[in-house]
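S.K.: Sharing the features that Swiss-Prot gives for it:
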- 47-377: domain 'G-alpha' (DOMAIN)
- 58-63, Ser173, 197-200, 291-294, Ala349: GTP binding site (BINDING)
- Ser62, Thr203: Mg(2+) binding site (BINDING)
- Gln226 to Leu: Constitutively active. Interacts with PPP5C, activates its phosphatase activity and translocates PPP5C to the plasma membrane (MUTAGEN)
Amino acid sequence: MADFLPSRSVLSVCFPGCVLTNGEAEQQRKSKEIDKCLSREKTYVKRLVKILLLGAGESGKSTFLKQMRIIHGQDFDQRAREEFRPTIYSNVIKGMRVLVDAREKLHIPWGDNKNQVHGDKLMAFDTRAPMAAQGMVETRVFLQYLPAIRALWDDSGIQNAYDRRREFQLGESVKYFLDNLDKLGVPDYIPSQQDILLARRPTKGIHEYDFEIKNVPFKMVDVGGQRSERKRWFECFDSVTSILFLVSSSEFDQVLMEDRLTNRLTESLNIFETIVNNRVFSNVSIILFLNKTDLLEEKVQVVSIKDYFLEFEGDPHCLRDVQKFLVECFRGKRRDQQQRPLYHHFTTAINTENIRLVFRDVKDTILHDNLKQLMLQ
């Protein structure tokens with residue numbers, strides 16, 4: 001029967017458009033495969049939930065991103081933990097240098113004058129050395145400074161300077177690490193999950209983290225919050241589903257590190273006003289995270305917000321009154337009060353369980369709003 005089948009050459013004469021050479025067939029197969037990939041990519045992009053983390057420097061964005069990694073299945077393995085060790089050592093040395101400098105400028109006497117030698121040693125630390133300039137300190141170097149750091153932290157003069165920390169710039173995790181010097185001083189010290197969450201590494205550039213929840217792809221983008229980094233924000237605005245705007249709610253009595261003049265809460269309010277009234281985000285859900293609730297709760301007991309925001313009318317030592325005032329401040333920055341609702345949450349970014357519960361609610365809000373937008377397209 002094969003003798004009666006027309007040859008390939010006959011077919012090509014009779015039906016020139018129906019016969020493909022091996023090369024043409026392969027090209028067509030590749031073309032179809034590319035079309036399938038593009039179709040899948042288009043579907044993925046349409047389903048992708050892109051969340052932008054915005055806020056002033058040290059508001060907790062990077063800590064929140066670390067929590068997403070912990071909560072959604074990519075915990076820090078031993079190698080990743082070890083990579084944070086030089087950063088933590090740098091945090092400790094930098095923090096102690098700030099305290100030694102503050103003690104002198106605030107004219108606080110030493111508890112023990114012999115500690116002047118230790119203070120001088122810390123102030124002579126070479127911050128321009130290659131690793132130190134990148135915010136890292138080797139174990140060998142840290143252990144050389146450890147006895148001096150321990151003696152200084154035990155000095156009443158340094159403790160008094162710490163008690164007046166709102167008068168100068170000091171990292172919020174410094175006390176945690178100084179209280180754990182014995183653990184940090186072990187030569188084979190491996191940072192714990194909590195150590196990593198509290199380690200401070202200023203965000204330079206753009207950091208992304210991808211994860212899935214029930215087959216829905218999420219992309220979380222963290223951009224540096226310092227003034228010098230904010231010009232990069234516009235690079236991330238494309239195809240944004242939601243913005244999580246983080247505020248350090250406890251910093252109502254502190255000023256910016258960049259200019260030493262601007263109130264930190266005022267700076268956050270100004271940034272938020274720019275974001276919430278930007279037409280680019282008219283269809284984007286904006287969720288306000290009033291972060292560092294644990295520190296705010298401590299602060300309202302001893303510092304009156306009314307001394308810094310005269311319009312405050314509640315009880316300055318009542319956490320709920322202060323939180324209500326903060327929410328009203330941010331809501332008041334929206335020029336169009338009829339626009340999409342402004343969701344808010346009170347958070348403590350270093351508390352994994354708190355962030356797990358809050359993000360569960362946030363995820364539902366984002367997915368609900370995103371579904372409505374897709375239905376309108």
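Using N, Cα and C of the backbone, Cβ positions are placed for all residues, glycine too.
Give me the local environment of each listed feature.
M.R.: In the three-state DSSP scheme, Lys292 (GTP binding site) falls into the coil class. Neighbour list (Lys292 (GTP binding site), Cβ cut-off 8 Å, at least 6 residues apart, same chain): Gly60, Glu172, Ser248, Ser249, Ser250, Glu251, Thr347, Thr348, Ala349.
When secondary structure is read from DSSP and collapsed to three states, Ser62 (GTP binding site) falls in the helix class. Cβ-based neighbour count (10 Å, all protein chains) for Ser62 (GTP binding site) stands at 22.
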S.K.: Give the three-state DSSP assignment (helix, strand or coil) for Leu198 (GTP binding site).
M.R.: helix
S.K.: Counting other Cβ atoms within 10 Å of each residue's Cβ, which of the binding-site residues Glu58, Asp294 comes out lowest?
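M.R.: Selected from the binding-site residues Glu58, Asp294 on minimum Cβ neighbours within 10 Å: Asp294.
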